[in-house]
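Take a look at the structure below.
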Amino acid sequence: MFNLMANCCNWLKRWREPARKVTLVMVGLDNAGKTATVRGIQGESPLDVAPTVGFSKVDLKQGKFEVTIFDLGGGKRIRGIWKNYYSESYGVVFVVDSSDVQRIQETRDTMAEVLRHPRIAGKPVLVLANKQDQDGAMAEADIIETLSLEKLVNENKCLCQIEPCSAVLGYGKKVDKSIKNGLNWLLNNIAKDYEAISERVQKDTAEQKAQEEQDKKERAERVRRIREERDRQEREEAEREGRTLKEEELDDVNMFNPFQPINNVLTENQDRLNREKEMQRQRENGQQGSVQEQIALQDEEEEEEDEESERQTPESTESGAVDQTKKKTRKLRLKRKHRVDPLRMEEAAPKSPTPPPLPVGWATPKVSRLPKLEPLGDTRHSDFYGKPLPPVAIRQRPNSDTHDVIS
């Protein structure tokens, strides 16, 4: 009775515990089946999977765990980024292509490099011997012997479990049982030492962030030194040639961090374009104002000439007839102030008149129509039915008797 009550209390305690967050990294050579395995666990079809470029992140719920799996690409050029994910991982899933015997040595070297990393050593490792459904696939014992798996895990003090499986045989609830059993084993071992592993993950993550900040500062310092050396060389070369060098004032922030966010760059470009447009508008307004001033001056000069011509005309004292004949006729002029000035200089340029559109059917060849065909002979007898038929000419025919003629 006492044991039953203790078991019930333990069950209630576990049931009330919050879900634990666990991060796993899935690594292995390219074409080993990592993405197919993740999709099968997630409940998606593992068929027609494209190679992973970089990494992909998958979140899923597994029992009392909220699992985040980082599926890392296995190409040679991408394996260098694996170490950036080791610090926040609670465990490792290493996928092996058991049917690719030619690359088994490369698999061994890669696995040894992963397990010997200081941020992976001591963490539980699950090895999935994938593609067991293909012909020529290596057995579990052969893989352990070829990879020297027992030696590697003992040297790095890692708990290890190997599961032969095939990721393409099912997904979701029908996923390969070996994959499901291996994942449960990995999560259970993490749960047994969750506090220690979580503390180690937090410590490694903080150290990695500090290291990244230090590397960032060192890169910025190297860039600054390179710029200073280049400016010094340009200044010395300008002094030797006897020319002055215009030094640009650089922002302290840009000197400290040469890599600026794209939003800042876009904002600066937009401001520069706005300034250029404003300067262009001011230049156009200045040109238009100068043209208007010239037109006003010309109008004033013409008015003064007209007034002088009127004053210089002598007053006539002769008779009205002579005055009318000698009166000076004023020449009509079109003053500039009566003209309509264009708003812009571009519109003032005369435009060549566009020819009107050609009429419909222009240049269409004329069709020479044939005359109407008429029947041969004269069929138009208007008085044919109004007159009697002409008499038939009687021709003499011989009778049976000689020289007898019927009249």
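Heads up, the Cβ atoms here are built off N, Cα and C, so glycines get one too.
Per Swiss-Prot, GTP binding site is recorded for 28-35, 71-75, 130-133. In sequence order, Met26, Val27, Gly28, Thr52, Asp71, Leu72, Gly74, Val95 make up the list of same-chain residues 6 or more apart from Lys34 (GTP binding site) whose Cβ falls under 8 Å from its Cβ.
Its own atom aside, the Cβ of Gly28 (mutagenesis position) has 25 Cβ atoms within 10 angstroms in the protein chains shown. While the structure shown retains the original residue, Swiss-Prot records the mutagenesis experiment Gly28 to Val with this note: Abolishes ability to rescue a arl13b mutant when transfected, without affecting localization to cilium.
Quoted from Swiss-Prot, the note attached to the mutagenesis of Thr35 to Asn states: Abolishes ability to rescue a arl13b mutant when transfected, without affecting localization to cilium. Reduced to three states, the DSSP call for Thr35 (mutagenesis position) is helix. Neighbour list (Thr35 (mutagenesis position), Cβ cut-off 8 Å, at least 6 residues apart, same chain): Pro46, Val49, Ala50, Pro51, Thr52, Ser56, Asp71.
Scoring each of the binding-site residues (Asn31, Gln132) by how many neighbouring Cβ atoms lie within 10 Å, the top position goes to Gln132.
Highest Cβ count within 10 Å among the binding-site residues Leu72, Gly75: Leu72. In three-state terms derived from DSSP, Gln132 (GTP binding site) belongs to neither a helical nor a strand segment and is classed as coil.
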